[in-house]
Amino acid sequence: MSARPEPQPGSERNATEPLPSHLDPTTYPRTLTTTHGPTSIPLHLELTYHTLSPTTALQHVSSPSSGANILFLGTTRDTFDDRPVARLSYTSYPALALKSLHKISSEAVEKFGLNGVYIAHRLGEVPVGEASIVVAVGAGHRGEAWRGAEWVLEVVKERVEVWKREEFVDGGMEWRENRERDGFGKLKTKKEDSR
């Protein structure tokens, strides 16, 4: 992925102009809470500038029919490729991202027989040690829940319109797509990344 272009002279925003709604933190969280299928499986999808709550995520997917509830928190590490990280910053195309999250969660319900799906992604600055994504799923049994949660996470990183800027302690920064690396942190080859 190429770096984002630098603003052209004269294109800077006037501080008194309002931000577009997709960049204005006061218009968030952007949420979609809905159900899937004839049995009304609960789906909660969220983009937010606020701290993520694991408890809230588990409350959304827990049910009497769920014998297994899986929770994943993705947190900001203090290094990336041996460079000390100051923070991450995320941006998104919210309307498209929520549409993608809805499609992914609906696919997961069908594919793994899940009883509930909760996906929340932070936007803006996320300091070291704080969560940038939470995925929670409920299912009748642990096998479906484990596989479903991992599948949801990997597909979210691959498909959803959220971009990450890594800001380093030395002052440098890099824009990245989440799909550039696999679940073990290894760079994907072009062949692996062709979709």
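Numbers here mean position along the shown chain, with the first residue as 1.
A Cβ is built for glycine as well, from the same backbone N, Cα and C atoms used for every other residue.
In the three-state DSSP assignment, the secondary structure recorded for GLY74 (mutagenesis position) is strand. Non-local contacts of GLY74 (mutagenesis position) by the CB criterion (under 8 A, 6+ apart in sequence, same chain) comprise ALA131, SER132, ILE133, VAL134, LEU153. The annotation that Swiss-Prot gives for the mutagenesis experiment GLY74 to Asp reads: In cnxH89; impairs molybdopterin biosynthesis.
Taking all protein chains in view, 27 other C-beta atoms sit within 10 angstroms of the C-beta of ALA108 (mutagenesis position). Secondary structure at ALA108 (mutagenesis position), as computed by DSSP, is helix. The annotation that Swiss-Prot gives for the mutagenesis experiment ALA108 to Thr reads: In cnxH35/cnxH36; impairs molybdopterin biosynthesis.
Look at Swiss-Prot and you will find HIS141, ARG142, LYS157, LYS164, ARG165, GLU166 tagged as substrate binding site, backed by sequence analysis. Following the DSSP three-state reduction, the secondary structure of ARG165 (substrate binding site) is strand. For ARG165 (substrate binding site), applying a Cβ distance below 8 Å and a minimum sequence separation of six or more within one chain yields LEU88, SER89, TYR90, THR91, MET173, GLU174, TRP175, ARG176.
In Swiss-Prot, a mutagenesis experiment is listed as GLY148 to Asp, annotated with the note In cnxH604; impairs molybdopterin biosynthesis. In three-state terms derived from DSSP, GLY148 (mutagenesis position) belongs to a helical segment.
Where Swiss-Prot documents GLU166 to Lys as a mutagenesis experiment, the accompanying text is: In cnxH43; impairs molybdopterin biosynthesis.
The Cβ neighbour count for LYS157 (substrate binding site), using a 10 Å radius and every protein chain shown, is 19. In sequence order, GLY67, ALA68, ILE70 constitute the residues six or more apart from ARG142 (substrate binding site) in its chain with CB-CB distances below 8 Å. Ranking the binding-site residues HIS141, LYS164 by C-beta neighbours within 10 Å puts LYS164 at the top. For the pair formed by GLU166 (mutagenesis position) and GLY148 (mutagenesis position), distance between Cα atoms is given as 28 Å, rounded to the nearest Å. HIS141 (substrate binding site) sits 15 Å from ALA108 (mutagenesis position), taking the Cα positions as reference.
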